[in-house]
Structure formats: structure tokens, C-alpha cells
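Pulled from Swiss-Prot:
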{"type": "VARIANT", "residues": "Val4 to Ala", "note": "In strain: Wistar Gunn"}
{"type": "VARIANT", "residues": "Asn116 to Ser", "note": "In strain: Wistar Gunn"}
{"type": "VARIANT", "residues": "Phe187 to Leu", "note": "In strain: Wistar Gunn"}
{"type": "BINDING", "residues": "Cys435", "note": "heme binding site"}
Amino acid sequence: MDPVLVLVLTLSSLLLLSLWRQSFGRGKLPPGPTPLPIIGNTLQIYMKDIGQSIKKFSKVYGPIFTLYLGMKPFVVLHGYEAVKEALVDLGEEFSGRGSFPVSERVNKGLGVIFSNGMQWKEIRRFSIMTLRTFGMGKRTIEDRIQEEAQCLVEELRKSKGAPFDPTFILGCAPCNVICSIIFQNRFDYKDPTFLNLMHRFNENFRLFSSPWLQVCNTFPAIIDYFPGSHNQVLKNFFYIKNYVLEKVKEHQESLDKDNPRDFIDCFLNKMEQEKHNPQSEFTLESLVATVTDMFGAGTETTSTTLRYGLLLLLKHVDVTAKVQEEIERVIGRNRSPCMKDRSQMPYTDAVVHEIQRYIDLVPTNLPHLVTRDIKFRNYFIPKGTNVIVSLSSILHDDKEFPNPEKFDPGHFLDERGNFKKSDYFMPFSAGKRICAGEALARTELFLFFTTILQNFNLKSLVDVKDIDTTPAISGFGHLPPFYEACFIPVQRADSLSSHL
């Protein structure tokens, strides 16, 4: 048969299939902009900032609407009420993990982030319980974070107040906390293997937020047959995965079943307990995928929040001064901050919350999946439908947070200056897919920020009026623009008295 004829017939079949699927699905799903055959609404979406496109569509179609990314329909939830109703009130039905093809090429549906069904339920439950176990041990997670915070301070002191880009140093600290939990050891900040891992984490988070990766996730065939930055993402993933596998093998050789040292040992013990269960979710492949998930998620999100937060503190010097005054009054300079201090530091607590709200790190979160046919607000959403959750619409809700585009710790303070909780604070998402490391991340952010500001004054290289805090990249994540800063050491009280 003529190759040209084959091509024409193939394209025609795809076109007809696309038209049939779209017309069949649109009668049942929530309304939305009219999709084009094959490419769907892709041309109507600003890939450099999907969140802005979602906000625009919500003004036309309301809090629940449908977008076609390629030939797949995605139901979009916009606003607190719609998101809460779906993720919390109907948590089980919306608990699936949606399509994310680039990551699926690596994890194969295993691990704790991109898995579904029993794999996800059992691995997530085990991971949370194991993290809690370490939190109740002799050397708690808070101890590990405090220790790492002091290592971070010593590394920052080496700059001697000279300007530098803090990206890698701020990435090393949360990564080392995760390493101490998973591998039982931390890295020196100059370790070449560590720096290589940090570079790959940082590069992947940046590339994940690029328009090209959004296109790859929309049209998965690109991943296997076309060149592009997605290949570097996969290369980085496989490097990290192989590194984790080597660490697992080392643990297998030195395992003491009665004295588990870290997360890997606990998982290996679980594998041994279930070795006669052919349906067990606890396999070597699952262990590697889970540790890789924890390694990546526990590093880049926290480090980016730290980096973005310090940029905001550089710009808002009045806010920084108030935090440092509170640190001086409650903690002083001669002991390390601890989580017990937080209840006495409402302003600092509000600042940490406002940083997370303002930067809106992952504006549309990872996609969810409907686990069974469901009627939602008079719409029929069939099992297997992908769901996009707009966290931006909640974190920047102008009714809950007046002037949401303004950085203002007052969003989390009452009229008496006490810390004020908000149900709209959802940087970690909500429901059954809420970030498993939320407690760890909250502890890290409070202790790292307070320890840095206890020991250093921040100085910008440019006038504070010229500091730009708008994201440099707005895709999967909001990444801060490049900046350099000076960390000027604050003299401790004991060093001051020695000079008197």
C-alpha cells in the first residue's frame, strides 16, 4: 500500500477518534472551552503559566470546568469550596494520581507519589508510620534538623559576608535531613557526589516547570521519539535512581534486622516479613522508587521555598527586622531555635506561612484521578478522569487574603497580633493525597529560617525597591529569579562580652 495513503488513513482515523471521544465525553463532563481535534485546548493554554489560564477560564465557566490536554479531558477544580468538596468530603473518590507521563517512564507506577491502588495505600501508610517512628526515637527528626541548621550556618559563615548565589547551599540542608532519615548519614557540603545529586535535583525541578515538559506530558509520544530537555530529565532521574539502588545494596549487606538504622532498613525488614506473599507491594523495585520519591520531594520543594523566602526577606526589610526582634526576645543568641519556640513567636510563624502562601510553589499540584464513576455537582465524572486542582485559587483568594498579590504576614495575624490559622492555607494540598512530608517540611522551614536570621543579617546587592520577586519560571512550579545576597554574621552575646 502507498505510504502516503497509509499516513492519510492513520491521520484521518486519529482525527475521527479524537472527535468521537471529545463529543462523547463533553456531554457528561463539566463545560469548558471547545477543544480542537487531537490537540484539544493546548493552543488556548499559556504553557508558561498554566495557572493564569485556569484563572481566566474560571471567570467564564465557573469553579468546575473541563480542559482537553491533547485528547484527554481534565476536570479543573478552582476555588476553596470546590477543592474541599472534592479532596476532603469525597477524598476516596478523588484520591487517584493522574497522568504524568515523564515521571511514569521512571517510576513505572511504583513509589509513593505516582502510584495508585494498593501500591500507593500500603507504601504511603508504611512511609508515614516509619517517619513517625524516627520522630519518636532517641535522636528525633527535630534534632537532625537542628544539627543540619548549624551546619548550614557554618557554611554560610565561610562566605565572610561576600555576595554569592545561595541556591546550592540552601538545597544541601534539606537534602541532608532526608539523607539522615533514609541513609542514616549526611554529606559534607563540598562532597562531589552530593553536589552532583543537588545539581540534578535542581535541574529537574527547573525543567519540570518549562513549557516543553508540559507539552511532553500532554503528548507522551514525544518522550520516546523526539529530542528535547525531557531526555535530560530522564537521564537525571535514572542517575538518582541508580545511586539509590547502590545505597540499598549496601544496606542489604550490613542489615541488622533487630536494629534498623533508617528508612531503608525498615523497608528491607518489611520485605523480609512479606517474602512469602506473592501479592506484596514491598519489593526491591518499590523500595528504590519510594526512596527516590522521598529523596527528590524532600529536597527541592523545601530548598526552593527557602531560596524564595530569603529573596522576599531581602526585599521586605521591615518584616525581617520584626522577625529578628522576635528571635532576640524569645530565643536570644546563645541557643538553637526549637519547635517549642514557635508558639511564642506568632509573627515569625505568620511570616513562614505567608512565604508559602505568596510564592504558591506548585500552583496546580500534581494531577489527581477519579477512582470510580461519580456525580459531582450535577456533573457525571467517569472513573479514570484526570483532575487538576488549582491551589493558586485558594492561596490567592482575595476574600480570605485581602490583596493576595501583596506579601503581608498580616494575612496570618489577628487584630491582637496572635497567629491566625486559615483553612485556605493549602500549599501541601489536602485530602488523602496531602503531602506525606508536610510535618517534616513545616519543621524544616521554621527552624532553618529562624536559625539563619538568628545568625545573619541579610544584605541585597541592589536597592530593595529594585528586587523583583515575580517567578522566573511559572510552570509545574514557581521558581524565584536568580539573585545573590550577603549573609553578614551577627555577633553573639558571649563574643560581645569577651571584648568588654
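Using the three backbone atoms N, Cα and C, a Cβ is placed for every residue, glycine included.
Although substitutions are noted, the structure shown does not include any of them.
All features noted in Swiss-Prot, drawn onto the structure.
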residue : record            : Cβ neighbours (10 Å)
Asn116  : variant position  : 14
Phe187  : variant position  : 18
Cys435  : heme binding site : 19
Local backbone state of Cys435 (heme binding site), from DSSP in three classes: coil
C-alpha spacing of the residue listed as 'heme binding site' relative to Asn116 (variant position), in angstrom: 15
Between Cys435 (heme binding site) and Phe187 (variant position): CA-CA distance (Å): 25
Reduced DSSP assignment, Phe187 (variant position): coil
Asn116 (variant position): secondary structure state under DSSP, collapsed to three categories: coil
